[in-house]
Structures are given as C-alpha cells and as structure tokens.
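Annotated features, as they stand in Swiss-Prot:
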- His67, His97, His106: Cu cation A binding site (BINDING)
- His278, His282, His307: Cu cation B binding site (BINDING)
- Val130 to Thr: In strain: Sing (VARIANT)
- Asp202 to Asn: In strain: TL (VARIANT)
- Ile371 to Thr: In strain: Sing (VARIANT)
- Lys450 to Arg: In strain: TS (VARIANT)
- Gly678 to Arg: In strain: TS (VARIANT)
Amino acid sequence: MSTDIKFAITGVPTPPSSNGAVPLRRELRDLQQNYPEQFNLYLLGLRDFQGLDEAKLDSYYQVAGIHGMPFKPWAGVPSDTDWSQPGSSGFGGYCTHSSILFITWHRPYLALYEQALYASVQAVAQKFPVEGGLRAKYVAAAKDFRAPYFDWASQPPKGTLAFPESLSSRTIQVVDVDGKTKSINNPLHRFTFHPVNPSPGDFSAAWSRYPSTVRYPNRLTGASRDERIAPILANELASLRNNVSLLLLSYKDFDAFSYNRWDPNTNPGDFGSLEDVHNEIHDRTGGNGHMSSLEVSAFDPLFWLHHVNVDRLWSIWQDLNPNSFMTPRPAPYSTFVAQEGESQSKSTPLEPFWDKSAANFWTSEQVKDSITFGYAYPETQKWKYSSVKEYQAAIRKSVTALYGSNVFANFVENVADRTPALKKPQATGEESKSTVSAAAAHAVELSGAKKVAEKVHNVFQHAEEKAQKPVVPVKDTKAESSTAAGMMIGLSIKRPSKLTASPGPIPESLKYLAPDGKYTDWIVNVRAQKHGLGQSFRVIVFLGEFNPDPETWDDEFNCVGRVSVLGRSAETQCGKCRKDNANGLIVSGTVPLTSALLQDIVGGELQSLKPEDVIPHLRANLKWKVALFNGDEYNLEEVPDLKVSVASTEVTIDEEGLPHYSRQYTVYPEITEGKPCGHGPEDHI
C-alpha cells in the first residue's frame, strides 16, 4: 500500500528513569486543583492546538478527522482511493468499533493527540515572560505534562457537579502568555471549525449547520445545552459505578471485557464491556450533539478526556489480568485497510498509526503497555512495588476506593445520589429524625419531588429496623416520577450512623441480606442490531413507574441505567458501518440492578435479594423504553433484534470486602416473557 507521509507516532518523548517511572496522566479535577500551572498550560496549549490550520497533518481538525468524518485518508494511508465517492469502494474509515481492536486501536490514536498537544504546550510555556521567573515556572511544569482524563464513574468531590464546570463553562480564566489573568473562550467546552467544511462535502448537511461542536443542542436554535449533562450523570451514577466495578473485578477474558459485539455463544455474564460503558458516556454527554455520533465525536474536546479514561480503565484491567489478551478473530467488516473476514489479532497493524521507526504500523501487542508511549496513571505506577502481587493488591484497593468494594458498600455511598441531582435529601448525623438540607430541599421543590424526599427519609429509617426483623411485604409505592432542576451532588451532609460504612466488608444494617457473605447479584442484559434504526438510540431501564414523556426519562427517579447503541444510517460514508448494517451486526450491554433492588429493600418494597422475592418484584416493576438520537420515543417492537433479559449470579464477599463472582449465571425468562422484546423461554440469550 502506498503512502504519502510516514508520520511516526511516538507519544511524548520520555527519558528513561532508573526505576522505570514515567509521568502520569491525571484526572481533570486533580490537575486543576493540585497542578494549576499544568492545567493553565493545558488550556492555552489546547487553544493553540485547536487554532492550527486545518490543512496541517497534525492539526486538531486532521487528528479528530481520523475517527470519522470527513472520511479521508490520513497521512496518505491509503493515498490512491477517492473517498469523496462513497460508492467508489467497499471501505471507509479507520476506527474499529465493535471489533477486537477497539481499545488497542485507540491507544496510538490518543498518543498522536497527546504528542501534538504536548508540542503545543511546550511552545506556550516558552512564550511566558522571563521576568519574575514566570517562564521558568511554566517550562518546568510543561516538562511532565500529559493529557488528562475525566473519570465519569467516580464520586465527584463534595459540593461539585457530576459534570465539571471546567467542561461546561463557555469561558474560563487563565494566566495568558503575557502574564495577565484573563477570560478566554473555553477550549474544553467546544471546538470551533475554521471553516466547518475546509473541503466541500467534508461534513454532511446535518453537521455542517454547526460552526462549533455542541452538546444536547436545542432543536430550534442549535444552541448547546451543557446544563443537561450534570443531572443525567448524577442520576445514573450508581449504575455506572457498579458497571465499572463489575468490569474491573469480575471480567477475566480480554475479548469479553473489551468490545460489545454479540454472538449466539455470548455468556449471560459477558453482555457488558468497556465499549458498552464507553458508549453510555458518549450518549449521556452528547445527547443529540457531536459526542453521540461516532462520525463527528472526536471534534468535541470532551472526546479526548473520555477516551483517555477508557484507556486508563483498560490499563487497570490489563495489569490485573496480565495473561489475558485478544483471541484472533475474523474482521467483521471492511475498512480502509482491512478486508472483511481477514483475521484480526494482536499482530494486526493498527493503521494509520506508524510506529516510532516510521517503518511499520503499531500492533496491539506493541501497545499493550502504556509506558511504551511514556505515561502511566495514578493507579498503574508499577515501579513503586516490589512484586506483581503487591502491585495488584494496590490496584484493587484503588478500584474499591473509587468505585466501591461491593454492592452493599456501594449502596451506602450511592443511596443518596442515585436520584436526579440530589433530589434525595440526605439525613444528618446523630439526630433521631432526618432533616433536609436547604440545597436539597430547594432541589426537591424545584423538581416537584416531595414524595421522593419522603421515600429517602424512609430509606434511612427502615435500615436498622430491617436488620432486626423480617420485612412485611407492602404494596408497591414507587416514588412518583419527576425531573431534575438542581444538579449539585455529593453535598457535605452526614448520613445517619446506621447507614455509614462499617469497618467490616458489609455495613451492619445490611448483613442479613448476605448470610455468610454470599448474595445474589442481578443484571439486565440488552442486545439489538447496532445500525437497525439508522441512528444512535438508547434502551433505558426503569424499576417502577415513570413519566411517559421521554423528555423526562434521563432524570427519572426510577431510571436504573441504559444501554446506548451508537448506530449510523445506511447512507453513511463509513464503509465498515455499511457492512455492519448489511450483516445485521448485533451489540450488547448490561445494566446492573442490585443497587436499585437494595433501595427497594430498605424502602420496604422488597424482602431480599433471593430469587423467590426478586422474580415477582421485577415481573411487576421492571420496564424499559427506547429513545432515539433526538430524544423521541420509538416503538420497542420495531427495533431489530432487540431482546431484554434478566440474569443473576452468586457473589461471595471476602474479608476485605472484595466481591468474587461465581460467573455461573441463571437467566429468568419468567420475568421478561410477554413484555415487549422481553426474553422468553424459547428465545436464544
């Protein structure tokens, strides 16, 4: 294959250290609070990077365009195909979604982005005045700069939003290169095209209308509505944290962990994947904007923070499972550089990314360790430990600190945050009666969610009672549905001592639900044709009643979680997507249920996590809906190959509170049979 330019992807040049240490990619909020000079350089460097001539090979525009539109070869890989004509060949695009190469392909892609951003940061640092030591300070800070990540699954710092203000604010304060503090257009909020179509037809008519990237754009004006994101992330945070914890601590096979393609042999415990969770964040943060469409998502600055976090989660998982890597599989579709049916393996070239020699393309085997590109993460500083065992124990400790050790500990931490943007008031310390904070009360009034508040008071009051005596079954009194007006989560309000985490692995008031440290864990599995609707859509899962207006679904109290399907139209220029569509590619995802069931238990609506109690409860209360890219409801039974099922497995919690999953799953068609697209006894999982 001929190429015009062999652009070597090196990542950031990193001098070797005596102990193998490399600089860290840091969480965005950590970078902003604890490394202010690097954060300032990040903003200024990104601003300049985004301002580069769009014709420049390593410009922001060109690098983002590798991921989808404008569907042109990058660095001449290949150089002899006219991609302006969608029908000129069967190929299209480099990206490898729903394939075994999904997470490995994105690593050199991120290294290219980081390489270009780093160069911009270094140039900015040199522009500061020498006087007062300002230049020296910023040059020193720039040396170890690495691209940050946004950890969307961890609890936000107290008193802050689930979606950081640094990402949602249209302007932001910086110390500019003249040494003066000023307000600039926030380069983390949007990328402004200059112009939107450097070459005629680079973007479709639908995307050409936007001069800048947008999130949840207003249907009439096209204005970005970033304020929608924080309450949506907050409302489904418990499900998201449980999903990440499940993936990192339960999944042991790389193929199952990494990507979302479904086949008839998929185990009920393997419907989830890192790609599935990745899709959810694209959907939750983009709505009907750029992030929710893979063809244009890389132009949104959030894309890079999101994907660095995906890369981080892979690094964590890979170091916990060093002996598990990809199994060779046939390519499910054709791309610019791969024929359908060709074997994809750890030796498959990750085109268009040339290695450091510029003689060969990177392969998955070569990029397995992030240190290859000169970076690590706070959790993967392996050089600090004397043995693999000690290192892995430290990783697990970090995972449990960020995402919870087990579902019971997670529940105590998440119970007051699962509802939209802290509509649930939290109880105060040692008082015998719960009180509502002014902020939470205001949010409740704004959302009209007084019954939600009453229910959460009951959650705290019931917990100790249920530890002492059996629950008397009561009529379902699910909280009335509501929408969120407030966004603040994690306020510094003490929970009652009865529901705080105890030194043991399971909180005292919940131990009766896991005799001998064992309990039944529940999940909802969803599968559907990826491109069956010709657009992105989401399957939203509820446990209880909800408002029939789809505009409210993201904020519903009884919304448990979602599976997001990032589909494309049959007319897309993306060759692989056309192939996927023609072949009826099916993808899958998982929504954890156990945390929501625990809330119903302490709320007096469910007796235990045992099948004899959960089956009728789910049969009566489990519901799901489909919403399209623009938020409109879509008829469930018209979604090709949509199937929803419920499964469970036994989990044992060890003395340190870590869950050990049996991986033997039972499927319950009696829960979903007869419901629209519900799994029945004769259906294939």
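Each residue, glycine too, has its Cβ placed from N, Cα and C.
For all the noted positions, this structure keeps the original residue and models no substitution.
For His307 (Cu cation B binding site), the nearest neighbour among the listed recorded positions (His97, His106, Val130, Asp202, Ile371), judged by C-alpha distance, is His106. In the three-state DSSP scheme, Gly678 (variant position) is classed as strand. In sequence order, Asn279, Ile281, Ser297, Phe303, His306, Val310 are the residues of the same chain, not among His278, His282, His307, whose CB sits within 8 A of the CB centroid for the Cu cation B site. Close to the recorded Cu cation A site, the chain also has Cys95, Thr96, Phe102, Trp105, Tyr109, Leu294, Ala298, His307: residues not among His67, His97, His106 whose Cβ is within 8 Å of the site's Cβ mean position. Here His278 (Cu cation B binding site) is compared against the recorded positions His67, Val130, Ile371, and the shortest C-alpha distance is to His67. Per Cα geometry, His106 is the residue among the binding-site residues His67, His106, His282 nearest to Ile371 (variant position). A coil conformation is recorded for His67 (Cu cation A binding site) in the three-state DSSP classification, outside any helix or strand. In this structure, the C-alpha atom of His97 (Cu cation A binding site) lies 13 angstrom from that of His282 (Cu cation B binding site).
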